[in-house]
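Enquirer: Below is the structure I would like to discuss, written out as structure tokens.
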Amino acid sequence: MDQNEHSHWGPHAKGQCASRSELRIILVGKTGTGKSAAGNSILRKQAFESKLGSQTLTKTCSKSQGSWGNREIVIIDTPDMFSWKDHCEALYKEVQRCYLLSAPGPHVLLLVTQLGRYTSQDQQAAQRVKEIFGEDAMGHTIVLFTHKEDLNGGSLMDYMHDSDNKALSKLVAACGGRICAFNNRAEGSNQDDQVKELMDCIEDLLMEKNGDHYTNGLYSLIQRSKCGPVGSDERVKEFKQSLIKYMETQRSYTALAEANCLKGALIKTQLCVLFCIQLFLRLIILWLCILHSMCNLFCCLLFSMCNLFCSLLFIIPKKLMIFLRTVIRLERKTPRL
């Protein structure tokens with residue numbers, strides 16, 4: 001049995017309480033992003049095996065401890081269990097081990113991703129985090145970007161503001177905008193500065209959560225096992241069954257949420273189309289009204305011109321007759337020579 005697992009149910013199984021100053025952190029995310037190296041940077045020692053490359057060296061969940069100020073830091077490193085497509089026996093075994101090592105619950109989940117390379121695999125890993133720990137775990141999650149050196153001295157906030165990766169922006173928003181960046185090659189004061197920045201972010205999160213760690217039904221099941229090792233094998237089996245059911249429930253919840261999101265988007269699209277049709281009809285009606293008004297004006301103008309013409313036709317002959325009569329009278333009065 002691993003020294004970090006004092007029983008089937010982890011180090012707190014026999015009723016011992018975690019220290020108030022203990023800070024439990026779980027490293028999550030896809031393989032190859034630098035999770036283990038990030039854990040080493042936080043603890044400032046080679047606690048987890050790590051090297052450059054996309055192949056993971058972490059084969060199983062492991063735990064290491066260190067300190068920062070007056071806090072004892074407990075970090076749980078995880079293997080490639082967030083990228084597996086199949087829900088196989090190995091996945092359930094590692095998830096169960098992760099729960100045991102992090103009982104009674106993590107204060108922080110560090111979702112590690114590489115700066116500038118948030119891919120569909122990272123999205124799948126983030127989705128698996130929700131399946132394993134629950135949707136509410138996002139409220140205790142900080143997105144940690146590795147390869148901070150790629151910012152070239154720029155601001156991480158500016159990077160996020162300028163990013164056109166909608167999936168990444170959605171993830172950061174779900175995590176309450178909590179982000180941090182690491183250069184896992186940093187040493188000395190540079191390493192201390194970036195760890196301090198992360199710890200400040202964690203302290204803000206803990207203040208927001210009133211110092212409470214994250215928990216769910218599975219952690220509660222672990223805590224209920226504090227009565228001792230009696231029937232421990234049955235309890236382990238019970239936990240596994242509960243874990244499978246929990247993950248299936250989370251998948252169903254996610255699928256339902258996505259369906260509702262698509263349904264909402266469809267409804268919004270339909271409303272937008274109806275609004276456009278209504279606006280188009282209103283414009284047509286307005287155009288017809290204007291055309292009708294112009295026709296009425298044209299008809300009135302035409303009628304006035306016809307009336308004027310008719311009046312002129314009536315007045316001109318009359319004036320001509322008067323003129324002719326006048327001429328005739330003048331001729332009659334003029335004496336002949």
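Cβ atoms here come from the backbone N, Cα and C positions, even for glycine.
From a predicted model like this one, the values you see are computed outputs, not experimental measurements.
Marked as GTP binding site by Swiss-Prot: 31-37, Ser50, 57-58, 147-149, Asn184, 318-320. The domain 'AIG1-type G' annotation in Swiss-Prot covers 20-223. One mutagenesis experiment named in Swiss-Prot is Ser54 to Ala, and its note says Abolishes GTP-induced dimerization. Quoting Swiss-Prot on the mutagenesis of Arg117 to Asp: Abolishes GTP-induced dimerization.
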Enquirer: Quick check for the class: what is the C-alpha distance, in angstrom and rounded, between Lys319 (GTP binding site) and Arg117 (mutagenesis position)?
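Expert: Lys319 (GTP binding site) and Arg117 (mutagenesis position) have their Cα atoms 97 Å apart.
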Enquirer: Need one number: mean pLDDT over the domain 'AIG1-type G' (20-223).
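Expert: Mean pLDDT, the domain 'AIG1-type G' (20-223): 89.
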Enquirer: Which of the listed recorded positions (Arg117, Lys319) has the least company, meaning the fewest other Cβ atoms within 10 Å of its Cβ?
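Expert: Result for the recorded positions Arg117, Lys319: minimum number of other Cβ atoms within 10 Å at Lys319.
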Enquirer: May I ask for the distance between Arg117 (mutagenesis position) and Thr31 (GTP binding site), taken between their Cα atoms and rounded to an integer number of Å?
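Expert: Just about 13 Å between their Cα atoms.
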